[in-house]
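Novice: Dumping what Swiss-Prot says about this protein:
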type: DOMAIN; residues: 1-92; note: domain 'PE'
type: MUTAGEN; residues: D293 to G; note: Loss of activity
type: ACT_SITE; residues: D293; note: active site
Amino acid sequence: MSLLVVAPEWLTSAAAELQSIESALSAANAAAAVPTTGLAAAAADEVSTAVATLFAGFGQEYQAISTQLSAFQQQFALTLNSSAGSYSAAEAQSVSILDTLGQDVFGAINAPTEALLGRPLIGNGANGTATSPNGGAGGLLFGNGGIGYSQTGAGIVGGAGGSAGLIGNGGAGGTGGAGATGGAGGNGGWLFGSGGIGGTGGANALGTGGTGGLGGSAGLFGGGGNGGAGGLGISGDLGTGGAGGTGGFLLGDYGVSGAGGDGRTVPLEVVNVTEPVVNVNVNGGHSTPVLIDTGSAGLVMQVKDVGGPLGLLRMGLPSGISMSAYSGGLTYLFATYPTTVDFGNGIVTSTTGVDVVLFSIPTSPYALTTWLNALWSNPLTTPFDAYFQSAGVDGVLGVGPNAVGPGPSIPTQALGGGLGQGLLIDMKGGELVFGPNPLTPEFSISGAPIATLWVSVNGGAPVAVPSIIDSGGVMGTIPSSVIGGSTLPANTNITVYTDNTMTTEVYHYSTNDYQPTVISSGLMNTGFLPFWNQPVYIDYSPAGTGTTVFDMP
């Protein structure tokens, strides 16, 4: 049995072209009729008359044949048009039959799971509506989640995207109503599929825009959904961007945060008055609090904060293994992995090195005692955990361009769009701002964090002291040679200047209120105090040295 494939639209087009050809031929025949059927004799003799009569007869025969061909051509064109209509009708009937058959078949397949679980076995979930804003779940076996409903009422959270079953993608979250949070993206399939993107936060002409919805997470294989963008607020800034979803347990990239704020600022929390802390997402592990430390260079985190052992596998082979230490008495072994760092609000680095702690050991009485005490409450506590427990962080983000380590890179310098040229630490304002300095400088010091400062004790002559301007140094240190003894004297005023002219003060304190640790040798450490007094901008220029800029309070 032979099969003929017909495209009705082609038949209709061919018929139209035939009609166009017929019109052209008719016009040509009409133009040729008089010259070819009414030939005049060249002369009055019998031969000329016979020749003219002969050729005129040929013209008349041609016109008769042309008339017959024109009628045939018109009939053929009508037949083509009729055939196209017949095939279109047959095709529409076939589609209708197949649709009905498909609905019947899938209806029979999905009926048991619809009755028991309220979702199909195969098929996409229904999109959200005003009365039921959350997208429906996709088929248990195969199908995408439905799209969440975008709200029109003020303050109403956008509908969540539906989750997939075994295979399929999560549905996108819906946009929030005015000032409200966008809906969360649905999760991807348990086996394979990507998470849905979070819904956009609701715009708000009277206040702050809504927060973007969370991106959906993947199952075993698939990418996490990106977080939704924050809604536009009255100030022109966006609301906070939603966090991205986690990538596949075995394979898949994580979703990045949605655009938010002004595109260069993230919240900064001050813990215990002394610790500037922000949250980062590395390799899709989870949001992790890290200390902003101008006294070091490089991001140091633990295995649990980069997705665990499987997270290490997803990052591939390390680019290096090394050891480093913190001055308070903690030594650690780490491996450097290439990955990205997400600061939130869509601020994400290009691939950069992140140091993952593999093993740590306390090397001071303080660090050892802290660890042993922590073991009583949690036997799985690592020395690294215990060392930074009081700071409320799980890692350290070193941002100092001329700090000694651990390196090998500073993630904030891997930000694009000009955001990698520096950062502002505003502890009292509660902000970490990337890119050019947004405030007015008061004075600057060459070097970040290592620089030479001048120290005066009780108004005496200043002494040049090599120092670390260290946001993570808590109370800091002071060399015994500066104060003339191994013990910090009471009722003593310490003033730190930019140079020996004593015209520009960096900071000052009374030893009754601020008590740095006395050291026998090494660099003086400012501790957190200068950063608490006023905003400080770390400029990565000149390369390898940097500049510490103190902005107007």
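Placement of Cβ uses the backbone N, Cα and C atoms for every residue, glycine included.
Unsubstituted: the structure retains its original residues.
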Novice: Across the domain 'PE' (1-92), what does the mean pLDDT come to, as a whole number?
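Specialist: So the average pLDDT across the domain 'PE' (1-92) works out to 59.
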Novice: When you measure from the Cβ of D293 (mutagenesis position), which residues in the chain that are at least 6 apart have a Cβ under 8 Å away?
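Specialist: Within the chain, D293 (mutagenesis position) has Cβ neighbours under 8 Å at V396, L397, G398, V399, G400, D470, S471, G472.
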Novice: DSSP on D293 (mutagenesis position), three-state: which is it?
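Specialist: DSSP call for D293 (mutagenesis position): strand.
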